[in-house]
Amino acid sequence: MKFIIKLFPEITIKSQSVRLRFIKILTGNIRNVLKHYDETLAVVRHWDNIEVRAKDENQRLAIRDALTRIPGIHHILEVEDVPFTDMHDIFEKALVQYRDQLEGKTFCVRVKRRGKHDFSSIDVERYVGGGLNQHIESARVKLTNPDVTVHLEVEDDRLLLIKGRYEGIGGFPIGTQEDVLSLISGGFDSGVSSYMLMRRGCRVHYCFFNLGGAAHEIGVRQVAHYLWNRFGSSHRVRFVAINFEPVVGEILEKIDDGQMGVILKRMMVRAASKVAERYGVQALVTGEALGQVSSQTLTNLRLIDNVSDTLILRPLISYDKEHIINLARQIGTEDFARTMPEYCGVISKSPTVKAVKSKIEAEEEKFDFSILDKVVEEANNVDIREIAQQTEQEVVEVETVNGFGPNDVILDIRSIDEQEDKPLKVEGIDVVSLPFYKLSTKFGDLDQNKTWLLWCERGVMSRLQALYLREQGFNNVKVYRP
């Protein structure tokens with residue numbers, strides 16, 4: 001089997017040296033991706049296309065599908081490469097190849113020609129088109145919007161009978177631009193923004209801020225691995241997980257409610273910038289869109305950017321949510337995003353949409369920055385190729401109950417402000433308050449002869465914290481969802 005890879009048009013307008021470099025990198029990327037399907041395949045680069053030849057016919061569909069997902073490819077032609085003698089020979093070979101496809105259809109013939117011949121491309125189109133029209137009674141010629149377009153390519157003494165054309169994702173080959181670090185949460189925005197930078201030629205590493213246990217991290221790892229495996233597997237990348245729970249706890253205890261959102265984002269940018277510097281990455285990528293939430297106003301985004309010299313790229317800055325969701329659907333991350341948890345504990349009641357720099361800096365003076373330094377230092381760096389095995393391991397399941405027994409106690413894990421605004425009272429059972437950000441250090445002080453039913457407003461944080469406690473060896477925890 002043979003495929004002809006056509007380059008993304010922006011590659012073809014580069015200078016000769018840049019174009020050759022891009023083609024060389026794309027050729028290497030294709031080899032890296034396809035070697036898993038057929039180790040004997042050949043990838044040969046030319047000035048305006050790349051040839052892929054493989055022997056294992058059983059891998060035809062898999063190879064074709066993989067090619068459509070490699071950045072830098074405009075479209076793929078599946079071809080049959082045969083010698084020819086003259087125009088009549090071209091017609092006869094085209095008749096054998098296309099007769100069944102043209103029965104009862106309108107068609108036209110389109111020819112591209114390279115080399116020296118005694119005929120032009122239009123001559124071949126007319127001759128082959130006329131012959132097909134005469135020999136297939138139910139077919140008729142239609143030059144605009146036909147049912148079938150017969151694509152032929154003539155190169156010197158070879159004829160390429162094009163059996164199918166398949167669109168690629170375009171963009172630049174990964175590795176032609178510098179590395180970036182994507183702040184990934186597993187939602188719609190961060191997945192799409194990561195894909196957009198891969199498509200633009202960047203090797204995308206991932207940085208995840210874990211706010212609540214293993215279950216969420218496993219979900220985000222699955223998203224990152226999916227994106228890498230589908231669009232970027234030609235290169236090795238990192239998945240860096242930072243336990244941000246201590247940072248969130250410090251913010252909730254010491255920072256004014258209205259400033260929490262902006263300060264949390266500033267802390268994330270500080271942490272990600274340190275990770276980027278550690279690994280020589282040139283820029284951060286976020287999924288922020290202008291005005292989507294309170295921290296994404298121009299004033300707040302400027303304040304967030306000010307905490308670091310690292311370039312922050314926001315490919316979705318002008319996109320609306322519907323457009324982002326449509327893109328997520330196209331690339332296959334929509335289902336992941338819809339089931340990804342949102343946190344009920346890290347939400348300001350009255351977030352500022354126009355933060356003042358002096359106020360933000362005054363609030364940050366209350367923050368213990370040694371906590372931030374520590375979580376960055378302890379960040380977990382994983383080769384994304386190892387994630388497939390890790391995510392297959394079962395997460396410890398935690399029982400969810402809607403009632404309670406005589407030895408049960410409800411543990412309200414909401415933040416202090418939420419508890420004061422909406423105190424939880426349940427008839428017939430004691431309710432104890434312990435904010436989620438103190439569970440890791442204070443849960444062991446509670447009566448371990450009791451069964452603790454964790455509760456929060458949405459049920460997401462309580463489940464994740466229960467999973468975390470189970471991982472720490474506490475088996476006397478359940479999730480309470482009345």
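Quick reminder: no glycine exception, Cβ is built from N, Cα and C everywhere.
So, quick note: what you're seeing has the original residues, none of the substitutions.
Fair warning: this is a prediction, and the values are worked out from it, not measured in the lab.
Per Swiss-Prot, active site, cysteine persulfide intermediate is recorded for Cys456.
Residues or ranges marked as ATP binding site by Swiss-Prot: Leu183, Ile184, Lys265, Gly287, Gln296. In the structure as shown, the Cβ atom of Gly287 (ATP binding site) sits within 10 Å of 25 other Cβ atoms.
What Swiss-Prot lists as domain 'THUMP' is 61-165. Per-residue pLDDT, averaged over the domain 'THUMP' (61-165), rounds to 93.
The domain 'Rhodanese' annotation in Swiss-Prot covers 404-482.
Quoting Swiss-Prot on the mutagenesis of Cys108 to Ala: No effect. For Cys108 (mutagenesis position), other Cβ atoms within 10 Å of its Cβ number 17.
DSSP classifies Asp189 (mutagenesis position) as helix under the three-state reduction. Asp189 to Ala appears in Swiss-Prot as a published mutagenesis result, with the remark: No activity.
Cys202 to Ala appears in Swiss-Prot as a published mutagenesis result, with the remark: No effect. Residues within less than 8 Å, Cβ to Cβ, of Cys202 (mutagenesis position) and separated from it by at least 6 positions along the same chain comprise Ile174, Gln177, Glu178, Asp179, Val180.
Its Cβ placed at the centre, Cys207 (mutagenesis position) has 24 other Cβ atoms within 10 Å. One mutagenesis experiment named in Swiss-Prot is Cys207 to Ala, and its note says Enables partial functional complementation in vivo. Four-fold reduction in activity.
DSSP assigns Lys321 (mutagenesis position) to a helix. Under its mutagenesis entries, Swiss-Prot includes Lys321 to Met with the note: No activity.
Cβ neighbours of Lys321 (mutagenesis position) (same chain, under 8 Å, six or more residues apart in sequence): Phe188, Ala289, Gln292. Experimental mutagenesis at this site is recorded by Swiss-Prot as Lys321 to Arg, annotated: Approximately half of wild-type activity.
For the mutagenesis result Cys344 to Ala, the note given in Swiss-Prot is Cannot functionally complement for wild-type enzyme in vivo. 2700-fold reduction in activity.
DSSP gives Cys456 (mutagenesis position) a coil state; it is part of no helix or strand. Within 10 Å of the C-beta atom of Cys456 (mutagenesis position) sit 25 other C-beta atoms, taking all shown protein chains into account. Annotation of the published mutagenesis Cys456 to Ala in Swiss-Prot: No activity; the original residue is retained in the structure shown.
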List the Cα distance (Å, whole number) between Cys108 (mutagenesis position) and Ile184 (ATP binding site).
47
The domain 'THUMP' (61-165), counted residue by residue under DSSP: helix, strand, coil:
38 helix, 38 strand, 29 coil
Would you kindly give the Cα-Cα distance separating Cys207 (mutagenesis position) and Gly287 (ATP binding site), rounded to the nearest Å?
13
Within 10 Å of Lys265 (ATP binding site) (Cα to Cα), which of the mutagenesis positions Asp189, Cys207, Cys456 do you find?
none
Between the two most separated Cα atoms in Leu183, Ile184, Lys265, Gly287, Gln296, the residues recorded as binding ATP, what distance in Å do you get?
16
Looking at the mutagenesis positions listed here (Asp189, Cys207, Cys456), whose Cα lies nearest to that of Leu183 (ATP binding site)?
Cys207
